[in-house]
Amino acid sequence: MASNSSSCPTPGGGHLNGYPVPPYAFFFPPMLGGLSPPGALTSLQHQLPVSGYSTPSPATIETQSSSSEEIVPSPPSPPPLPRIYKPCFVCQDKSSGYHYGVSACEGCKGFFRRSIQKNMVYTCHRDKNCIINKVTRNRCQYCRLQKCFDVGMSKESVRNDRNKKKKEAPKPECSESYTLTPEVGELIEKVRKAHQETFPALCQLGKYTTNNSSEQRVSLDIDLWDKFSELSTKCIIKTVEFAKQLPGFTTLTIADQITLLKAACLDILILRICTRYTPEQDTMTFSDGLTLNRTQMHNAGFGPLTDLVFAFANQLLPLEMDDAETGLLSAICLICGDRQDLEQPDKVDMLQEPLLEALKVYVRKRRPSRPHMFPKMLMKITDLRSISAKGAERVITLKMEIPGSMPPLIQEMLENSEGLDTLSGQSGGGTRDGGGLAPPPGSCSPSLSPSSHRSSPATQSP
């Protein structure tokens with residue numbers, strides 16, 4: 001009778017009850033075939049082997065330790081089937097296991113943990129009965145948290161988990177040493193200052209709201225669009241000011257400065273507004289304090305881009321980026337040698353290298369036990385570029401939806417760099433503030449030139 005393979009020890013070189021057992025390269029323990037019940041062993045000792053080998057009795061095992069007969073193993077047991085969890089009890093997404101008492105996905109697990117650890121208080125803007133599924137789970141934190149409780153997630157499990165982590169011995173730090181040299185420290189401070197001077201933090205703003213189309217999505221709310229486009233224009237100006245303060249940026253040719261600004265402007269705008277995301281209310285705040293919910297952002301002009309931007313904002317939350325990290329990531333987005341039509345891509349790469357090194361050292365100094373955070377931040381640049389590509393498409397459709405013309409600076413900044421000559425050659429092609437200056441051949445429109453004096457220190461950005 002074959003024994004249960006899961007309880008058999010894995011054979012290796014040595015003896016089993018005094019009998020030599022050759023090693024087998026099976027992942028699962030092999031089953032030894034042909035073993036008869038003990039009572040029948042004596043009568044079978046002198047019979048010819050049925051399957052090409054003999055089955056020795058205990059006595060034979062003791063007296064034939066030098067025998068050349070082999071014991072042929074049976075085929076290994078099949079590997080166990082992978083564990084299949086029920087879908088997430090909260091949103092029905094793919095579950096990653098049992099978390100805090102129920103089958104849950106990584107998203108709902110993290111949301112519940114953060115909500116309990118930070119004692120979050122959410123508000124439902126509807127009737128406190130929102131449908132929570134994979135698509136809608138980020139729209140109402142109040143109802144999502146209530147559903148977490150309804151399906152059985154445990155507060156105590158979160159607290160116990162946190163206490164357990166506190167008692168654990170600290171993990172050894174990464175063996176690689178990251179020294180914050182004076183040069184790197186000075187670069188970080190310059191970028192931090194450039195970011196803070198052109199983009200005030202959320203805690204510095206006096207937030208206010210508007211009731212315009214806050215409940216139902218429409219194709220475009222003209223009043224919201226007018227306000228949003230005004231703030232976006234100011235934000236573009238502030239982005240240019242930020243670029244001019246980055247070490248080495250103004251040493252590039254004017255054409256390369258314009259190419260980089262046009263290519264990265266939307267990346268930086270999205271990154272900046274997403275750092276002003278408030279998950280409790282599912283809102284974003286502009287630099288004048290205007291705070292819009294998801295529906296209002298859609299109606300202000302974001303349209304189909306809205307959910308992508310809010311999803312990205314949620315992905316930034318676990319990174320807990322400060323001003324230095326946001327500024328460095330913005331600078332890396334901007335000063336990037338793989339942009340098309342650069343005159344000096346090698347010089348741009350040389351300017352980017354110290355920024356990458358500064359971000360790596362700063363992130364790993366700030367989070368010594370989490371070495372994976374630096375690559376995770378860099379991966380956000382790929383996400384930003386993907387959203388920006390869709391944002392450029394959205395600008396094209398917006399031109400057909402808005403009653404008037406697109407604000408000149410927004411249109412000019414989001415035009416492909418190949419369209420510069422066309423823009424420059426237009427009569428009356430000046431912006432609201434820059435006038436209709438005609439640039440010399442090979443240069444760019446003056447409204448985008450980093451040397452332009454259009455911006456004012458008092459101007460705020462979104």
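The backbone N, Cα and C atoms fix where each Cβ goes, and this holds for glycine too.
Quantities reported herein were computed from a predicted structural model and do not represent experimental measurements.
Per Swiss-Prot, these features apply:
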- C235, S287: all-trans-retinoate binding site (BINDING)
- 183-417: domain 'NR LBD' (DOMAIN)
- S77 to A: Decreases phosphorylation and no effect on interaction with CDK7. Strongly reduces transcriptional activity (MUTAGEN)
- K347 to A or Q: Greatly reduced interaction with RXRA and NCOR1 and transcriptional activation (MUTAGEN)
- K347 to F: Reduced methylation levels. Little effect on interaction with RXRA or NCOR1. Small loss in transcriptional activation (MUTAGEN)
- S369 to A: Abolishes phosphorylation and prevents phosphorylation of S-77 (MUTAGEN)
- S456 to A: No change in phosphorylation levels and no effect on transcriptional activity (MUTAGEN)
- S461 to A: No change in phosphorylation levels and no effect on transcriptional activity (MUTAGEN)
- G391 to A: In embryonal carcinoma cell line RAC65 (VARIANT)
Taking only the Cα atoms, work out how far S287 (all-trans-retinoate binding site) lies from K347 (mutagenesis position), in Å, as a whole number. 33
Given the recorded positions C235, K347, S369, state which is nearest to G391 (variant position) when distance is taken between Cα atoms. C235
Give me the CA-CA distance between K347 (mutagenesis position) and S369 (mutagenesis position), in Å, as a whole number. 34
G391 (variant position), Cβ-centred 10 Å count of other Cβ atoms over all protein chains shown, is 19
Using CB atoms and a 10 A radius, I'd like the single residue among the recorded positions S287, S369 with the highest neighbour count. S287
Tell me, by DSSP, whether K347 (mutagenesis position) is helix, strand or coil? helix
Whole-number Å only: compute the distance from the Cα of S369 (mutagenesis position) to the Cα of C235 (all-trans-retinoate binding site). 36
Work out the three-state DSSP category of G391 (variant position). helix
CB neighbours within 10 A of K347 (mutagenesis position), counting all protein chains shown, number 17
Give me the count of other Cβ atoms within 10 A of the Cβ belonging to C235 (all-trans-retinoate binding site). 25
Per DSSP, three-state class assigned to S369 (mutagenesis position): coil
